[in-house]
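Listed in Swiss-Prot for this protein:
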MUTAGEN   Leu276 to Tyr  Loss of channel activity, possibly due to physical obstruction of the ion permeation pathway
MUTAGEN   Glu278 to Ala  Reduces channel ion selectivity
MUTAGEN   Glu278 to Arg  Loss of channel ion selectivity
Amino acid sequence: MWADIYHKLVEIYDIKAVKFLLDVLKILIIAFIGIKFADFLIYRFYKLYSKSKIQLPQRKIDTLTSLTKNAVRYIIYFLAGASILKLFNIDMTSLLAVAGIGSLAIGFGAQNLVKDMISGFFIIFEDQFSVGDYVTINGISGTVEEIGLRVTKIRGFSDGLHIIPNGEIKMVTNLTKDSMMAVVNIAFPIDEDVDKIIEGLQEICEEVKKSRDDLIEGPTVLGITDMQDSKLVIMVYAKTQPMQKWAVERDIRYRVKKMFDQKNISFPYPRTTVILSEKKTN
C-alpha cells in the first residue's frame, strides 16, 4: 500500500514538474518571438521614417533603431521575468511592497543602472555620437557599433569589442562630426636642395588636389618645421572630410616616395662623424 502511495505522489509531482517546465519554456518562447517581432517592426518603422519628408542622417536612424530595440528588449525581459516569478507564486507587487522600492534599488545596484540610463539618454539627446561614428571614449578608440540604454559598444581596429557603461563615459572625442586635418611630415637630409624638394612637394599637392574629392582645403606645403643635426622636416597639411585624413596622408606619402626616387633624393639616416687625429712624435 505504501509503495502505491509513494508511486502515486511521485507521479503527481512529476506531472507538476513537467507542467511547470513547460510553462517556463512557453514564456521563454513567447519572449523570444516577441523580441524578434518587435525588432522587425522597429526596423520597418525607421526604414519608412527615413523615406519620409523629415530626413535624418543614416547614422542617427541607426542609433535610434538600436536604442529602441534595447528599450523594448528590457521591457520584454522584465515581463518574462515577472511571469516566471508568478509561477513560483511570487507576486511582484507584494515583493516590492515588502522590500520597499528604495531598499530593493540599492540592493540590486539600481543606482548605477539609473545613472547609466540617464547618461545614455543625454548621449542621444545631445547627439554626442551615433552608430557608425569613429570616437575616442575614455582613451579607447573605435567605431560605435551600438548605443543602448545602459552601455555603448565600440569596436577597435585590432583590440576587439569594448563595452562601456554609459555612466562611465567621461570624455568623448568624435572624429566623424567635423572636418579633419591630414598632416604629413617629410624628412630629408640637411644637405639636399630645399628648393627642389619644395617644388616637388607643391607639384604633389596639385596632383592630390585634382585626383581626390574628399578634400576641403589644400593640401598645402607649410615649409620647414624642424631642423636637426642631419635632417630637415617639411610639413604638408590638408583639411579633409570626416574619416578621410588617413587616406589622404597615405596618398601623399606614396607620392612623396615616388618623387624622391625620381629625383634621387635620399631619406635621412643617422650619421656619425669620426675625426681622427694624428700625434706627431719625435
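Just so you know, glycine gets a Cβ as well, placed from its N, Cα and C.
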**Study point:** Neighbour tally for Leu276 (mutagenesis position), based on other Cβ positions within 10 Å of its Cβ
**Key:** 4
Review point. Helix, strand or coil at Leu276 (mutagenesis position), per DSSP?
Key: coil
